[in-house]
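Peer 1: What follows is a structure written as structure tokens; I'll ask about it next.
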Amino acid sequence: MKVAVLGAAGGIGQALALLLKLQLPAGTDLSLYDIAPVTPGVAVDVSHIPTAVNVKGFSGEDPTPALEGADVVLISAGVARKPGMDRSDLFNINAGIVRGLIEKVAVTCPKACVGIITNPVNTTVAIAAEVLKKAGVYDKRKLFGVTTLDVLRSETFVAELKGLNVSRTSVPVIGGHSGVTILPLLSQVQYAKWNEDEIEPLTKRIQNAGTEVLNAKAGGGSATLSMAQAAARFARSLVKGLSGETVVECTYVEGDGKYARFFSQPVRLGKEGVEEILPIGPLSNFEQQALENMLPTLRADIELGEKFING
């Protein structure tokens, strides 16, 4: 099994490289790529950690050598948010970066499962889909927006608020990966009883958690470490699924289009990537209203990505 990280010299990428070296199954090949010349050095650095994961690093304009034979590709390349920016401000720079990398994926490893980390995910996943479609290699079972950080944050905040064991706390998060499109289904959390006045503030905290980190870092960075752990968890789940295990994760994929062309919800992962998109289950009145309110934003984000490729 080979996992490639594109954008491996960045704040998320370096932390992700470290976590994958520690967490991927023995015998996995880990391929690190970034345009920055430091990338082979990042690979040497993590290669000194004693685990049975083999690491190679590549830099320069062309990611092809890093992508050859990849089963899983994680894309974290691009610019990060700074204070005062929202994820859509990143669009103009990151859209072109994702397009260029996906064009290489389409040629070099068209059957790989691709996880998009680069923001704005609501839009960059649509860009990736349209590039793969133009190349004639799009398989909607193999393209994912990595929204796992919303799940991690929800699990953490719910466990803190309710005094639950965080390792046993599971919170499905549906919708998209920015602002109002992030919808944690708090009504589905086991062993948590909610007061009406808790739901809305907690939902807003989860939706704005990225900004919480931005402000706390006082202009010195965005949520890189928690994002890296979220991406590592998703990568591990993909690898398990590809190896024949049954794993369920919330992730942003193209489904039946009931809510939007791309939508994050629980997905059963398997040997072909998406094995089954699971139902979102019963919603509270608050969640139902929040879902209806987010859809115009989510659909507009997706359309922006489609138009970027198709004009």
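Any Cβ shown, glycine's included, is placed from N, Cα and C.
Annotations for this protein, taken from Swiss-Prot, read as follows:
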type	residues	note
ACT_SITE	His177	active site, proton acceptor
BINDING	Gly7, Ala8, Ala9, Gly10, Gly11, Ile12, Gly13, Asp34, Asn94, Ile117, Thr118, Asn119, Met227	NAD(+) binding site
BINDING	Arg81, Arg87, Asn119, Arg153	substrate binding site
VARIANT	Pro63 to Leu	In strain: 767 and 794
VARIANT	Thr64 to Ile	In strain: 432
VARIANT	Ala66 to Thr	In strain: 1124
VARIANT	Val107 to Thr	In strain: a7205, BR355 and e6181
VARIANT	Val107 to Ile	In strain: 162, 375, 723, 788, 800, 1008, 1124, 1158, 1180, 1181, 1207, 1233, 1247, a6062, e6158, e6229, e7066, f6237 and 1209
VARIANT	Ala128 to Val	In strain: c6132
VARIANT	Ala135 to Ser	In strain: a7205
VARIANT	Gly163 to Asp	In strain: f6252
VARIANT	Lys193 to Glu	In strain: 176, 667, a7205, b7017, c1271, c6134, c7424 and c8032
Peer 1: Measure the Cβ-based neighbour count of Ala9 (NAD(+) binding site), defined as the other Cβ atoms within 10 Å of its Cβ.
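Peer 2: Other Cβ atoms found within 10 Å: 24.
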Peer 1: List the same-chain residues at least 6 positions away in sequence whose Cβ sits under 8 Å from the Cβ of Gly13 (NAD(+) binding site), in sequence order, or say none.
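Peer 2: Result: Val5, Gly7, Leu32, Asp34, Val42, Ser76, Ala77, Ala228.
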Peer 1: Just how spread out is the NAD(+) site if you go by the largest Cα to Cα distance in Å among Gly7, Ala8, Ala9, Gly10, Gly11, Ile12, Gly13, Asp34, Asn94, Ile117, Thr118, Asn119, Met227?
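Peer 2: It comes out at 18 Å between the most distant Cα atoms.
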Peer 1: Would you mind reading off the Cα separation of Val107 (variant position) from Ala135 (variant position), to the nearest angstrom?
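Peer 2: Cα to Cα, Val107 (variant position) and Ala135 (variant position) are separated by 8 Å.
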Peer 1: DSSP secondary structure for Arg153 (substrate binding site), reduced to helix/strand/coil, please.
Peer 2: helix
Peer 1: Should any of the recorded positions Gly11, Asn94, Ala135, His177, Lys193 have a Cα within 10 Å of the Cα of Asn119 (substrate binding site), which are they?
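Peer 2: The recorded positions passing the 10 Å Cα test are Asn94, His177.
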Peer 1: Do you know offhand how many angstrom separate Thr64 (variant position) and Ala9 (NAD(+) binding site) by C-alpha?
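Peer 2: One finds 17 Å between the Cα atoms of these residues.
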Peer 1: Out of Arg81, Lys193, which of the recorded positions has the smallest number of neighbouring Cβ atoms within 10 Å?
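Peer 2: Output over recorded positions Arg81, Lys193: least Cβ neighbours within 10 Å is Lys193.
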Peer 1: What Cα-Cα separation, expressed in whole Å, is found between Ala9 (NAD(+) binding site) and Pro63 (variant position)?
Peer 2: 13
